[in-house]
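**Student:** Below you'll find the structure I mean.
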Amino acid sequence: MGQHGAIRLQNEVQEGMPPPHELTEEEQWAEEHRKMHEKHKGHEAMHMEMMVIFMISVIVGQIFLVTWKRKHFKSYQMCTLIGMLTIPVYVCFNRSWYRFLATWLVFCIFSAFIWLKASAQHISGGTPRFVYKWFLFLHKLSYVLGVVGYLIMMGALLGFHVLFGVSQPTLMDAGILFMFYGVYYGVLGRDFAHICTARMASRIGYYTPEGLPKKHLEDGVCAVCGGRLDDSEHVHDADAVVTTKMVEDEDEKLYKLSCGHVFHEFCIRGWVVVGKLQTCPYCKERVDLQRMFKNPWEKPHLFYGKLLDWIRYLVCWQPLIVTAVQGLTTWMGLE
């Protein structure tokens, strides 16, 4: 009798208990992590084989990419651009990240418009400066987004999230989001700028990849855009900025390179900083960037450009290498 009463009391307590609460995102991640450890327990040797395969694949892939870029740069550049445009879009579409897809669509529409202007048979005098200003704006915008994202991430790590009343993972995700948008569109902008730069300069006629201009550059003409320079302006030294003057109703400086050729500010900045062409647009002489950009606040843009070149490998080629390694390990029966 007592045992039956005890059993009835236990059932009543269980029926009166509240239902289990839904797991939070952190708890779900911890549970999945625990299950994965239980599943792969005792597979240390297999995991070591997979790590060796991955390291060898990364090294071989890096050597292949460097050789490909050195031997056939145009095909490497085009394949990289296609990968940069398609791989993140495929991932975001599968995960229903429509905010990125909307920004990607807007970027592609503007880039297509710029490409059409740069590829026209007859390029107007203001088109080159407009194109370079657009890509220089993208470069600076990506730089600002990257810095803001980095500062937000550092604030999350230092505990500043309590000042905004948000959780640390939320603030960290916001920082990563800003940084991703900055570096991704910065890389795409530099690739588009490099393609448009060479194509537009070849249309104007003062530049060819072989270094033999199609027509002679007259004095007082910018070799990038073909626009006139003010002959009355006075050059102070070989690498100094010429006195500010009005160029098409805008205050714009002139730059004179060590080779003696003078260019509009936005033209040479777009050519060197954004277009990644560190040579004179006319005579192919190498440009000394340290002497050209003397102000300390200008040099981070150059370092950021080099960082974007490295990010290109992580965004485009690293996912392909990881996918290939996963396919190889699955074919070999490794888990």
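In case you wondered, yes, glycine gets a Cβ from its N, Cα and C as well.
None of the listed substitutions appears in this model.
Record note (Swiss-Prot) on the mutagenesis of C222 to A: Abolishes ligase activity; when associated with A-225. Quoting Swiss-Prot on the mutagenesis of V224 to A: Abolishes ligase activity. A mutagenesis experiment is reported in Swiss-Prot for this position, C225 to A, and the note states: Abolishes ligase activity; when associated with A-222.
Any idea what these are sitting next to in the structure?
**Tutor:** Within 10 Å of the C-beta of C222 (mutagenesis position) there are 26 other C-beta atoms, taking all protein chains into account.
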**Student:** Where does C222 (mutagenesis position) sit in DSSP terms: helix, strand, or coil?
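**Tutor:** Reduced to three states, the DSSP call for C222 (mutagenesis position) is coil.
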